Amino acid sequence: MESLPARLFPGLSIKIQRSNGLIHSANISTVNVEKSCVSVEWIEGGNTKGKEIDFDDVAAINPELLQLLPLHPKDNLPLQENVTVPKQKRRSVNSKIPAPKEGLRSRSTRMSTVPEVRIATQENEMEVELPVATNSRKQFSVATGLPRPSCPAMTELPLSMVSEEAEEQVHPTRSTSSANPARRKSCIVKEMEKMKNKREEKRAQNSEIRIKRAQEYDSSFPNWEFARMIKEFRVTIECHPLTLTDPTEEHRICVCVRKRPLNKQELAKKEIDVISVPSKCLLFVHEPKLKVDLTKYLENQAFCFDFAFDETASNEVVYRFTARPLVQTIFEGGKATCFAYGQTGSGKTHTMGGDLSGKSQNTSKGIYAMASRDVFLLKSQPRYRNLNLEVYVTFFEIYNGKVFDLLNKKAKLRVLEDSKQQVQVVGLQEYLVNCADDVIKMLNMGSACRTSGQTFANSNSSRSHACFQILLRAKGRLHGKFSLVDLAGNERGADTSSADRQTRMEGAEINKSLLALKECIRALGQNKAHTPFRESKLTQVLRDSFIGENSRTCMIAMISPGISSCEYTLNTLRYADRVKELSPHSGLSGEQPIQMETEEMEASSNGTSLAVNFKEEEELSSQMSSFNEAMSQIRELEERAMEELREIIQQGPGWLELSEMTDQPDYDLETFVNKAESALTQQTKHFSALREVIKALRVAMQLEEQASKQMNSKKRHQ
């Protein structure tokens, strides 16, 4: 076999076998001794085609080349006398091979040689050795009828002397080559074995690295592997946090994010911090994930905002870059609004109202008090002193679509539009204040009355939107207004401790108002002609803050750093990102990637999961639509029922008057009967209307209950 390359040269005509089994002649174009293969070419359909063939396949299909080489001593043994060799009739080997397909004939491009040759090679390695090779050589010797010459004599013979007998020996010789287990492996098989060995070595190295890392970290610590990945990632980034010395920037819409430190409950559970704030406008969320094979990895998602505050930032730092620039706006006759948004327990009330100690609050260290102090400082300056401005404050909350005055014993208020299409909060009390201390007293009074509830993240969560307004009036006329809003937590209804109707209605109203608020802020930032402020009570009350050229808004997104709150943190950041949609590229250098993973992701499995999630979201969206429709119908019918009830109550003094009439000794009976009939007619109408509204309200409540059960069952199946 070693001398076979010496007998192969360019231009030599040999037989080859195609991938479809067809055998035909082809000319050798090149001989590659290093790869142990030859390149052949042939003409087919007017096109020149070619492929590469291993030396082993050349020898198998062209046995006459092997006969010219020195034979093994076993091949020279004499034939046994009792063995009869049947005479084989000459026949064409091609007769049993199917004709090539039309698609193969019409291909004009050069054929790829790898799949054709390697399939046979892999099959040959799996076969066992059969005693066919010896028989085939014996048949060849008998057929020639000549004794085997020595090698020197055979080297001078031309190939044409043995070409006639070669055609009959194609199939036996092919079997001989197939049955040889010591056959040389192809190049691709060798490469595959090398790749396999490299994979095994890499797995062994990774296993050793994991063992070493496990020794460095406390394995009993929950999520220690994710903690190690986050620590390794943070080493690669440079941190430049925001400080009081950094310059402020003016934005019509300013979107900021604030990260709070881990609280006592999270530290007790040994939770890890999954938020990194490397610069004044950039934030990373290290989302823990698992592959299909349960391999842990991180998906580091980047978000860019106007300002990003880490856990070391104080309320003073946050106020300086968020609400303080807005105070100047109201003295210039504008409307300013500052929102605190986020999950319950993320620090919204702490940021807006001040430090919390149990149920008591130090309101002097919140944005409410800081803004009021700056208002009085600016009011005392000479440029604004001549305006003779008076400072008024209001404090109210919006709970379940209803407005309550926190400074007037939580009286219920009505939101109506006047003839000038201006939204008026009927019954809201405005209180004149002369200094910042008066404001702090009002804040303490209103904060004590605010509605709270229990949620997944906070046992004493604010379940209402609290709006504290500072109004500047000049001779009774509104000059400017600053609205500071502490929004309710953005948990879903399924995340609350109780799943009763009140909780569901509460969560649905919160989500509805938050979506409406986002669209109003986006319309303000994009200078749209239409602002959808009628979608919720919150945006109705703050309507004048979203219209006009001199309107400015700031949103502070509050996030929790714990790994258990990662999903809610991402929801908060996506909501805030949709408000302004800043690109994270602006806060990153060219060398820093947007998303980094510690392990390779499985593209196929991710694609499948995305498709499944999309289908599940479609099913949930239809059920959510039915639920929201039922909730809207309940609120509408509830308002109608309250109106009918008020009408009935207003008729109460009329019945009392009739009763007092009968106490007089000389009352007119005719007058009594007429008034009683009139009152009964009016009351009957109101009672009938109230009865119909109550029936419709009962049906709407049943539909809401059914839609809620369908959503919960769907979530449990997921």
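Each Cβ is built from the backbone N, Cα and C atoms, and glycine gets one as well.
Annotated ATP binding site per Swiss-Prot: R258, G342, Q343, T344, G345, S346, G347, K348, T349, in sequence order. Every protein chain shown contributes to the tally, and the Cβ of Q343 (ATP binding site) ends up with 26 other Cβ atoms within 10 Å.
Per Swiss-Prot, domain 'Kinesin motor' is recorded for 252-582.
Quoting Swiss-Prot on the mutagenesis of S92 to E: Altered interaction with MTUS2/TIP150 and association with microtubules. Altered localization, reduced microtubule depolymerizing activity and increased frequency of prometaphase figures; when associated with E-106; E-108; E-112 and E-186.
For the mutagenesis result S106 to A, the note given in Swiss-Prot is Increased frequency of metaphase figures; when associated with A-92; A-108; A-112 and A-186.
Mutagenesis annotation in Swiss-Prot: S108 to A, described as Increased frequency of metaphase figures; when associated with A-92; A-106; A-112 and A-186; the structure shown retains the original residue.
Following the DSSP three-state reduction, the secondary structure of G489 (mutagenesis position) is coil. The annotation that Swiss-Prot gives for the mutagenesis experiment G489 to A reads: No effect on microtubule depolymerization but unable to release tubulin dimers to recycle catalytically.
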Q: Fill in the CA-CA distance, G489 (mutagenesis position) to T349 (ATP binding site), as an integer in Å.
A: 10
Q) Non-local Cβ contacts of G347 (ATP binding site) (under 8 Å, 6 or more apart, same chain)? A) R258, R260, M558
Q) Can you list the residues of the same chain, besides R258, G342, Q343, T344, G345, S346, G347, K348, T349, whose Cβ falls within 8 Å of the ATP site's Cβ centroid? A) R260, A340, H350, T351, G489, M558, I559, S560
**Q.** R258 (ATP binding site): tally of other CB atoms within 10 A of its CB
**A.** 26
Q: Would you mind checking how many other C-beta atoms are within 10 angstroms of the C-beta on G489 (mutagenesis position)?
A: 26
Q: Over all pairs in R258, G342, Q343, T344, G345, S346, G347, K348, T349, the listed ATP binding residues, work out the largest Cα-Cα distance in Å.
A: 14
